[in-house]
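J.: Take this structure, written in structure tokens, and hold onto it; I'll ask about it next.
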Amino acid sequence: MFKVYGYDSNIHKCVYCDNAKRLLTVKKQPFEFINIMPEKGVFDDEKIAELLTKLGRDTQIGLTMPQVFAPDGSHIGGFDQLREYFK
């Protein structure tokens, strides 16, 4: 199953997050969406820490959303890289 870390657009607009979810749906690929901001302006520290660990990073500075992982756990990247993954 794909994992998509990002923002729920009802809370924080993220066109690329929406596009990633839409692409996976169109491709009929199961995915788990992990919302890193449950409330406006409030990050889920546990989910951010999980994501940073997966990426081997110690800071979220410069980190863009979404961040997508393949079913095997490998990091794909953002929406543009996800689109390339399916070409």
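Keep in mind that glycine also has a Cβ here, set from the backbone N, Cα and C atoms.
The noted changes are left out; the structure has the residues it started with.
Worth saying up front: this structure is predicted, and the values here are computed from it rather than measured.
So Swiss-Prot lists the following for this protein:
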type: DOMAIN; residues: 1-87; note: domain 'Glutaredoxin'
type: MUTAGEN; residues: His12 to Ser; note: 70% loss of ability to be reduced by thioredoxin reductase
type: MUTAGEN; residues: Lys13 to Ser; note: 85% loss of ability to be reduced by thioredoxin reductase
type: MUTAGEN; residues: Val15 to Pro; note: Almost no effect. 55% loss of ability to be reduced by thioredoxin reductase; when associated with P-16
type: MUTAGEN; residues: Val15 to Gly; note: Almost no effect
type: MUTAGEN; residues: Tyr16 to Ala; note: 20% loss of ability to be reduced by thioredoxin reductase
type: MUTAGEN; residues: Lys21 to Gln; note: Complete loss of ability to be reduced by thioredoxin reductase
type: MUTAGEN; residues: Pro66 to Ala; note: 30% loss of ability to be reduced by thioredoxin reductase
type: MUTAGEN; residues: Asp80 to Ser; note: Increased ability to be reduced by thioredoxin reductase
J.: If you compare CA-to-CA distances from Lys21 (mutagenesis position) to each of the mutagenesis positions His12, Pro66, Asp80, which comes out shortest?
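T.: Of all the candidates listed, Pro66 is nearest in space.
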J.: For Pro66 (mutagenesis position), find which of the mutagenesis positions His12, Lys13, Tyr16 come within 10 Å, Cα to Cα.
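T.: Tyr16, listed in sequence order.
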J.: Spatially, and counting Cα to Cα, which of the mutagenesis positions is closest to Asp80 (mutagenesis position)? Options: His12, Lys13, Val15, Tyr16.
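T.: Of the mutagenesis positions His12, Lys13, Val15, Tyr16, Tyr16 has its Cα closest to that of Asp80 (mutagenesis position).
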